[in-house]
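> Structure incoming, see below.
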Amino acid sequence: MSLRIKALDASVVNKIAAGEIIISPVNALKEMMENSIDANATMIDILVKEGGIKVLQITDNGSGINKADLPILCERFTTSKLQKFEDLSQIQTYGFRGEALASISHVARVTVTTKVKEDRCAWRVSYAEGKMLESPKPVAGKDGTTILVEDLFFNIPSRLRALRSHNDEYSKILDVVGRYAIHSKDIGFSCKKFGDSNYSLSVKPSYTVQDRIRTVFNKSVASNLITFHISKVEDLNLESVDGKVCNLNFISKKSISPIFFINNRLVTCDLLRRALNSVYSNYLPKGNRPFIYLGIVIDPAAVDVNVHPTKREVRFLSQDEIIEKIANQLHAELSAIDTSRTFKASSISTNKPESLIPFNDTIESDRNRKSLRQAQVVENSYTTANSQLRKAKRQENKLVRIDASQAKITSFLSSSQQFNFEGSSTKRQLSEPKVTNVSHSQEAEKLTLNESEQPRDANTINDNDLKDQPKKKQKLGDYKVPSIADDEKNALPISKDGYIRVPKERVNVNLTSIKKLREKVDDSIHRELTDIFANLNYVGVVDEERRLAAIQHDLKLFLIDYGSVCYELFYQIGLTDFANFGKINLQSTNVSDDIVLYNLLSEFDELNDDASKEKIISKIWDMSSMLNEYYSIELVNDGLDNDLKSVKLKSLPLLLKGYIPSLVKLPFFIYRLGKEVDWEDEQECLDGILREIALLYIPDMVPKVDTSDASLSEDEKAQFINRKEHISSLLEHVLFPCIKRRFLAPRHILKDVVEIANLPDLYKVFERC
């Protein structure tokens, strides 16, 4: 069955047409701004909110709109600038189709306030879908017109989603306003964001073209311009070409789109742009971008302005010849000034400025063009060297007062305090164990890994004595490891930092699953955030209970969730050192102190029967060889007939020297290994175990304690203070130095890093810091 052809509803037609003309807020503003210029306005003020999406208001002091014309103002094809099609051949105004306001009213809420010179008051009226909503209301107002556009694209969600950020849209608006401000002589422009006290752009009507370019761009652009002019060329229908182009001293790595006005219309002409850039490529140093502003006037009869919905393109007769004429003229202008050029040069010298260069001798010998160029270079070198000797003005509000690569003096005091090897008489507080013995595993199957790391030593350590753990974890708190003298098998020497190093070749890994996990980490890297962490300065702990710390980068102060950061850090270390971990040896010579998995799982009320505990232990025990080989998690079973109740945890992986995870979390570690890890899928399994190890390694929270509370004992207060000092020292001397060296920040932790202050803004408020 064939579909019947039907006429589209008028509202659908109007929305389609509006979508072709009004693509973004900047298109709506351009149309309204051109109407203001056509109305002979001498001042145009623009107000923008949320990139022009929420509010876009333009106010001019032009001729205004007659009250009688208001009912049809926003209807399509209503205009005061054109009566018949032949008038297009002589059109001199920006507008001619009568579609701009109509299109805007179909995708936004429009309110117009206008007053002509003859009226005693202004008139205000609102529009929707091209129709006037109510009769015009008299209001107070000045001569001219104010058009308020609100909620742009409120009825086209797809177009709204396609727009870029508010700042990007506002930048586009500023760019277009600036280009019209440069070209529109005797017309002033201002543009600012809603709520801002200062204008983002302000151009007075009396400004010259040079002043306008200086205001819109900057001084370096305006001070390196030459005037460009071509007189009338009869056979090409070319009336004139006037503008400003950069000279050969102009240096800019940033590309500035050429400003082309053809018959006073802002257009893009790719052929002309390429031709002029080609000319400049013969003169400017490689990598420099030129500045070009040209106003081209062509006989209106030779120009077709009705070729693009947004009027950004025009077609004209003798296009190739006109472009060639302009390019040749530019070549001639640049050739004329290519006899001399100023270069920035500097010299390093310890002598007095007068002895740097024999400047007078060089000037006296200036007899020809070559020596003139040499003199210019010498003069500039002398000036630069002289200025370098002067003390540069220090900008206090942009001064970075600390060096991220410089260590604090306290970092040299911590190494001797990390471990104690003098026996069991002196016991560490908190959950950090005292290291007394180290062993290592020599079994490691060689795999292939795309890593560039050299073979290194395998690090393994023993730990003992956990203090101040919750009562229900008493068996971990009582756990002790005998001193070195108690074990005759310890024949390996202990280094000053408390580790026994045994030469062990690095295992090469060629597992596809691990490669994919590493690629996934690489793909998730946020470059800017990684740079912040790589060049951070650690400030201190803000809240030990919520695991918040402050860091500084450059001129900014950030608040970070160090728990989240450490989780990602240890996961990445696990991926990098996969199958190459050192060992933390947990098993004691005293059998009663061994860590039995069954006892650890007894901490959980939901595992109230032997079967549920043994189910978890069975999963882990079945994978014990893999856990030992890949993760240095060694399990042993001394029971008869491999009784699952006798499975013991002998070792944990060592991810970072100087840091031992809190063994208080061992019950949760074993529980989650059995419950949360997917043991069926290889990649999910390897990833899940690494994440559980990273979770184990996250520093403990330190619950807040009111030290002024009289009900607390002195031991409890001292314990709280010691735990705070311990976590602070651990973060400053162990974890954050590792974060600076190794951490690749993923995008999803952006929510865990918050900028709380920056130096320039603080100076704006306090005028000092």
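Numbers here mean position along the shown chain, with the first residue as 1.
From the backbone N, Cα and C atoms, a Cβ is placed for every residue, glycine too.
Record note (Swiss-Prot) on the mutagenesis of Ile65 to Asn: Defective in a mismatch repair assay. One entry in Swiss-Prot concerns the mutagenesis experiment Arg97 to Ala. Its note says: Displays an increase in spontaneous mutation accumulation. Does not impair heterodimer formation. As a published mutagenesis entry, Arg214 to Cys appears in Swiss-Prot alongside the note: Partially defective in a mismatch repair assay. Here the residue is the original one, while Swiss-Prot reports the published mutagenesis Arg274 to Glu with the comment Reduces DNA-binding and displays a 1700-fold increase in spontaneous mutation accumulation. Strongly reduces DNA-binding and displays 12000-fold increase in spontaneous mutation accumulation; when associated with E-273. As a published mutagenesis entry, Ile326 to Val appears in Swiss-Prot alongside the note: Fully functional in a mismatch repair assay. For the natural variant Ser240 to Arg, the note given by Swiss-Prot reads: In strain: SK1. According to Swiss-Prot, the naturally occurring change Leu271 to Pro is described as follows: In strain: EAY1066, EAY1068, M2-8, M7-8, M5-7, SK1, YJM269, YJM280, YJM320, YJM326, YJM339 and YJM627. Swiss-Prot documents Glu321 to Asp as a naturally occurring variant and attaches the note In strain: EAY1066. What Swiss-Prot says about the natural variant Ala375 to Thr is this: In strain: YJM339. One entry in Swiss-Prot concerns the natural variant Ser452 to Gly. Its note says: In strain: EAY1068, M2-8, M7-8, M5-7, YJM269 and YJM627. Natural sequence variation is annotated in Swiss-Prot for Asp465 to Asn, with the remark: In strain: EAY1066 and YJM280. For the naturally occurring variant Pro470 to Ser, Swiss-Prot gives the following note: In strain: YJM339. Quoted from Swiss-Prot, the note on natural variant Asp761 to Gly is: In strain: EAY1066, EAY1068, M2-8, M7-8, M5-7, SK1, YJM145, YJM269, YJM320, YJM339 and YJM627; forms a non-functional heterodimer with PMS1 from strain S288c, resulting in an accumulation of mutations in spore progeny of crosses between these strains.
I'd like these features described in context: how deep, what's nearby, how far apart.
All protein chains included, Ile65 (mutagenesis position) registers 22 other Cβ atoms within 10 Å of its own Cβ.
The Cβ of Arg214 (mutagenesis position) has 17 neighbouring Cβ atoms from other residues within 10 Å, across all protein chains displayed.
In the three-state DSSP reading, Arg274 (mutagenesis position) counts as helix. The Cβ of Arg274 (mutagenesis position) has 11 other Cβ atoms within 10 Å, all protein chains considered.
Long-range neighbours of Ile326 (mutagenesis position) (same chain, six or more residues apart, CB within less than 8 Å of its CB): Ile230, Val241, Leu272, Ala275, Leu276, Leu294, Ile296.
Spatially close to Ser240 (variant position) yet at least six residues away along the chain are His229, Ile230, Ser231, Lys232, Ile296, Val297, judged by Cβ distances under 8 angstroms. In the three-state DSSP assignment, the secondary structure recorded for Ser240 (variant position) is strand.
Over all protein chains present, the Cβ of Leu271 (variant position) has 11 other Cβ atoms lying within 10 Å.
In the structure as shown, the Cβ atom of Glu321 (variant position) sits within 10 Å of 14 other Cβ atoms.
For the recorded site, Asp761 (variant position), the DSSP three-state label reads helix.
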> So for Asp761 (variant position), how many other CB atoms are inside 10 Å of its CB?
13
> Of all the recorded positions given, namely Ile65, Arg214, Arg274, Glu321, which is spatially nearest to Asp761 (variant position) at the Cα level?
Arg214
> Under DSSP, is Arg214 (mutagenesis position) helix, strand or coil?
helix
> CA-CA, which of the recorded positions Ile65, Leu271, Arg274, Glu321 lies nearest Arg214 (mutagenesis position)?
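Comparing Cα positions, the closest of these recorded positions turns out to be Arg274.
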> For Ile65 (mutagenesis position), just give me the three-state DSSP call.
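Reduced to three states, the DSSP call for Ile65 (mutagenesis position) is coil.
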> About how far apart, in whole Å, are the alpha carbons (Cα) of Ile65 (mutagenesis position) and Leu271 (variant position)?
39
